[in-house]
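One structure below.
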Amino acid sequence: MWSRRIPLFIFGVLVLILSVAAEDVVWRWSCDNGKCVKLKNDPRSSEPALSLEACKMFCNEYGLLWPRPTGEADLGNFLSKINLNSIEVKILKKGATDDLMEAAAKRFKEQVSLAIPRGSTPKLTGKAVDVYLVNENPNEKAFSLEMDESYGLRVSPSGADRVNATITANSFFGMRHGLETLSQLFVFDDIRDHLLMVRDVNISDKPVYPYRGILLDTARNYYSIESIKRTIEAMAAVKLNTFHWHITDSQSFPFVTTKRPNLYKFGALSPQKVYTKAAIREVVRFGLERGVRVLPEFDAPAHVGEGWQDTDLTVCFKAEPWKSYCVEPPCGQLNPTKDELYQYLEDIYSDMAEVFDTTDIFHMGGDEVSEACWNSSDSIQNFMMQNRWDLDKESFLKLWNYFQQKAQDKAYKAFGKKLPLILWTSTLTNYKHIDDYLNKDDYIIQVWTTGVDPQIKGLLEKGYRLIMSNYDALYFDCGYGAWVGAGNNWCSPYIGWQKVYDNSPAVIALEHRDQVLGGEAALWSEQSDTSTLDGRLWPRAAALAERLWAEPATSWQDAEYRMLHIRERLVRMGIQAESLQPEWCYQNEGYCYS
């Protein structure tokens, strides 16, 4: 349908800007066969010059929208000049989400202003815009894996001097997504200094997958609260909805747990590099206003060390040679045989439940447990022999399960409900015996092995729900130099946005795709911190966002022109997103190919 409207689009734009001269303009753009072609402007021509972004908005099926809508996406044929100071948002149904709706409305206006390049000043002439928000469930503001994120967006002229935009949704989250889409329908005519808006719009949209996330490891290196909020801001711009906070590990314990203060006092990298309850609440609220749940992970029983030194509840901490006991230094695992450990866990979980109070799920970690580490402890060996267990792989799985069941009970108690729990793939989750240990109704399994791992099919056939984080496409720390020794890191090479985009959960899961809740890009932080965060994540995470929102049947080539634009939009937001191509390619579509 889009190809048939290209001539109409050009006519529509001409009608709106016909009276404006462009004598000083050197270049103009024209839509030709789905590409915006750069042409030398002729001031004597009766055809006014068309700006690049105005051309891109209509020269392909989804305009400049990211992620692409999954339902109807009719962008009409016309752009209207808009007065930036005459945009009003009106909430038609009041309820418990009023504060969130008002915050979203304020942010929407800020997002609209992103269409204006730094240093440009739009003319304050043009039509007024009235945005009407119709939330059918204005009292519902809880995250859930079943929440309705759908929305409908209608834009149409209203008389000679106004444009009406109406967003309808069944939740605040859908409403927020609709505002995000609407903000992307504004472009700046840098030839005439006018803010423009698509005048006739009909969009129906909803995500394919309910879980669309980014994991950030803030234990191996510290990230400022400002950088975390900046990440969530960018996530909201591309409709990602879960910030998975891997907040502790063996290298540091920066989470301020008031019930066990020695953990962070002894475990933080410095007294300043901690996450207080007030700071976490700020992040959680920031995420809620942007439709992003903040999901805590307390990784156990492995990946513990710093902070636990004086508890007598760990084994093999800083053991040497480390390669014999863990996958990276320092080693450390909890001792499941210590009864006192489980009160510690309940206290940590309770402190997390208090501050991460919007989460509907909880991540318990559970990867890379070393049998050799546990087997190095006399007390653990004695416990296993008392229980008539051997010291073999199967018996250590029993010990691990002993820990997991007790930790599970403490998590339910701390959160005050039986919430879904997430575990990483591991020897405990092996499909050959997982149902001996983990109930498929209680646990979601997050896959970090490759996308062709036979474990995926085995887990799906047994009815388990999965989140895909296969490292061969979604580990954003891959492709850098080794941090122990020389050479490249373990999961090299670097993963480009194209591979991220083409990593389809539906293709991986096939007939079991309904059991896949979504996916998540992971940034493990051995070699990243606040100063490198943006470039590691963006714009690659935007590729993940469209894959999980739309699950397109097409590949990255069809999305490239929009991908280049969303990168530019992120930069305008203050995100230091990595450059994908020379800017020349953005201005000359179709020339930069292999």
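Heads up, the Cβ atoms here are built off N, Cα and C, so glycines get one too.
According to Swiss-Prot, the feature active site, charge relay system maps to Asp249 (among others). In this view, Asp249 (active site, charge relay system) is surrounded by 26 other Cβ atoms within 10 Å of its Cβ, with every protein chain counted. In the three-state DSSP assignment, the secondary structure recorded for Asp249 (active site, charge relay system) is coil.
His303 (active site, charge relay system) falls within neither a helix nor a strand when secondary structure is assigned with DSSP, and so counts as coil. The active site, charge relay system annotation in Swiss-Prot covers His303 (among others).
Annotation comment: Swiss-Prot describes Glu368 (among others) as active site, charge relay system. Within 10 Å of the C-beta atom of Glu368 (active site, charge relay system) sit 16 other C-beta atoms, taking all shown protein chains into account.
Per Swiss-Prot, mutagenesis Glu328 to Gln is noted as: 19% decrease in catalytic activity with 4MU-beta-GlcNAc as substrate. 2.5-fold increase in KM for GlcNAc-beta-1,4-GlcNAc. kcat is 12% of the wild-type value using GlcNAc-beta-1,4-GlcNAc as substrate. 1.6-fold increase in Ki for TMG-chitotriomycin inhibitor. Annotation note: Glu328 (mutagenesis position) sits in a coil segment as assigned by DSSP. Long-range C-beta contacts of Glu328 (mutagenesis position), restricted to its own chain and to partners at least six residues apart, with a cutoff below 8 Å, comprise Trp322, Val484, Glu526.
Long-range neighbours of His433 (mutagenesis position) (same chain, six or more residues apart, CB within less than 8 Å of its CB): Leu397. Experimental mutagenesis is annotated in Swiss-Prot for His433 to Ala, with the remark: 1389-fold decrease in catalytic activity with 4MU-beta-GlcNAc as substrate.
As a published mutagenesis entry, Trp448 to Ala appears in Swiss-Prot alongside the note: 2-fold increase in KM, 927-fold decrease in kcat and a 1900-fold decrease in kcat/KM with 4MU-beta-GlcNAc as substrate. In sequence order, Asp367, Trp424, Thr425, Ser469, Asn470, Tyr471, Tyr475, Ala522 are the residues near Trp448 (mutagenesis position), counting only same-chain partners six or more apart with C-beta under 8 A. According to its DSSP assignment, Trp448 (mutagenesis position) is coil.
For Trp448 to Phe, Swiss-Prot lists a mutagenesis experiment annotated as follows: Slight increase in KM and more than 1000-fold decrease in kcat/KM with 4MU-beta-GlcNAc as substrate.
In the three-state DSSP scheme, His433 (mutagenesis position) is classed as coil. Long-range Cβ neighbours of His303 (active site, charge relay system) (same chain, at least 6 residues apart, Cβ-Cβ under 8 Å): Thr248, Asp249, Ser250, Gly332, Gly365, Asp367, Glu368. Glu368 (active site, charge relay system) falls within neither a helix nor a strand when secondary structure is assigned with DSSP, and so counts as coil.
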